[in-house]
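In Swiss-Prot this protein carries:
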BINDING   His83, His182  heme b b562 binding site
BINDING   His97, His196  heme b b566 binding site
VARIANT   Val123 to Ile  In strain: Ryukyu wild boar 6
VARIANT   Ile184 to Thr  In strain: Ryukyu wild boar 6
BINDING   His201  ubiquinone binding site
VARIANT   Met215 to Ile  In strain: Japanese wild boar 4, Japanese wild boar 11 and AWB10
VARIANT   Val295 to Met  In strain: Bulgarian 2 and Meishan
VARIANT   Gly314 to Ser  In strain: Asian domestic pig, Landrace, Chinese Diannan short-ear, Large white 1, Japanese wild boar, P2, Ryukyu wild boar, Satsumae 28, Seishan, Ssc2, AWB10, AWB11, EWB3 and LW1
VARIANT   Ile368 to Val  In strain: IB9, IB14, IB16, Sardinian wild boar 2 and Ssc3
Amino acid sequence: MTNIRKSHPLMKIINNAFIDLPAPSNISSWWNFGSLLGICLILQILTGLFLAMHYTSDTTTAFSSVTHICRDVNYGWVIRYLHANGASMFFICLFIHVGRGLYYGSYMFLETWNIGVVLLFTVMATAFMGYVLPWGQMSFWGATVITNLLSAIPYIGTDLVEWIWGGFSVDKATLTRFFAFHFILPFIITALAAVHLLFLHETGSNNPTGISSDMDKIPFHPYYTIKDILGALFMMLILLILVLFSPDLLGDPDNYTPANPLNTPPHIKPEWYFLFAYAILRSIPNKLGGVLALVASILILILMPMLHTSKQRGMMFRPLSQCLFWMLVADLITLTWIGGQPVEHPFIIIGQLASILYFLIILVLMPITSIIENNLLKW
């Protein structure tokens, strides 16, 4: 008799994806982050669901309802801070996951990579809308500033902004629709993640060497299920330390002040995970130019397979490219720092240099370095 997990139509799908899946025998801990992202997504949907039971998406009561969750709902503060800091963990895992893809040449799986870029955009949109919901000062002004960027689009810009706002400013209609979108998008993300996985399982996983591992596979369970559980425990430990010891470490104190359209905060800035893109946006004096640079900073990922000039897939045996990769990481950390600083000297010039370096490394230096390394192989 055949095992039920191999014969049952539904169990068969799960079996082929998580149990009997042939996986390379040498994938390192950098491959843990896909499963961690799945765990983050489930955590966010569950905590978000319980928050939505008590939240009201009305400008007059939104802020009070969040306060009510923290003060009066049983363990409401845990749910709220798990959700807020869970988003930070989500983005940490996302950035590492994308970084791993860049380092080891995983972008050569075109369909998987492109769906991944779409996922990144969708998660960023969801996080932005979620930040608006508590209706604090930074929620309101963040929403105003970011949605206003669309007015830079020629001809249709102003109409587009007012259409998104549902009026002539960020108000009740905006908050209600942002809540609706924030609720539905995680389910769209789940569907996209399933497609992401589907395309990945068509080709099989990449591995640190970048060489085909068809001749050396091991079953996903128990080897990588155990490895993923260990990674998940580490992540939950960090998340719980954040939630239970310093839940507001990554937040903005301004968001504990109710939204006031008549009073602009001195420094409007998004959550930490958007600061690198915000710094690129601010480093260009022209509004439309800034918006284009902002979009390009993420969309540039789609170009990665076309910019790949090396004969080797990953960077494991390419020391020059490794140096450039870590320069890029340092540059992104610098941009994140600059995004949180006021617009004044010396931060303006540092931001502009870091923005130029970001595009220069990806578009020019990396492809040229790969060609140099190809020639060094001949010696």
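Cβ atoms are placed via backbone N, Cα and C, with glycine included.
None of the substitutions listed is reflected here, since the structure keeps the original residues.
Feature map: annotations from Swiss-Prot on the structure.
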residue	record	Cβ within 10 Å
His83	heme b b562 binding site	21
His97	heme b b566 binding site	20
Val123	variant position	24
His182	heme b b562 binding site	21
His196	heme b b566 binding site	21
His201	ubiquinone binding site	14
Met215	variant position	6
Val295	variant position	15
Gly314	variant position	21
Ile368	variant position	13
Between Val123 (variant position) and Val295 (variant position): CA-CA distance (Å): 14
Closest of His83, His97, Val123, His182, His196 to Gly314 (variant position), Cα positions, recorded positions only: His97
Around the Cβ of Ile184 (variant position), the count of other Cβ atoms that are within 10 Å: 11
For His196 (heme b b566 binding site), the one of His83, Val123, His182, Ile184, Ile368 that lies nearest, given that the recorded positions are compared by Cα: Val123
Residue from His97, His201, Met215, Ile368 whose C-alpha is spatially nearest that of His182 (heme b b562 binding site), among the recorded positions: His97
Distance, Val123 (variant position) to His97 (heme b b566 binding site) (CA atoms, angstrom): 14
Euclidean distance between Cα atoms of Met215 (variant position) and Val123 (variant position), Å: 36
Pairwise Cα distance for Ile184 (variant position)/His83 (heme b b562 binding site) [Å, integer]: 16
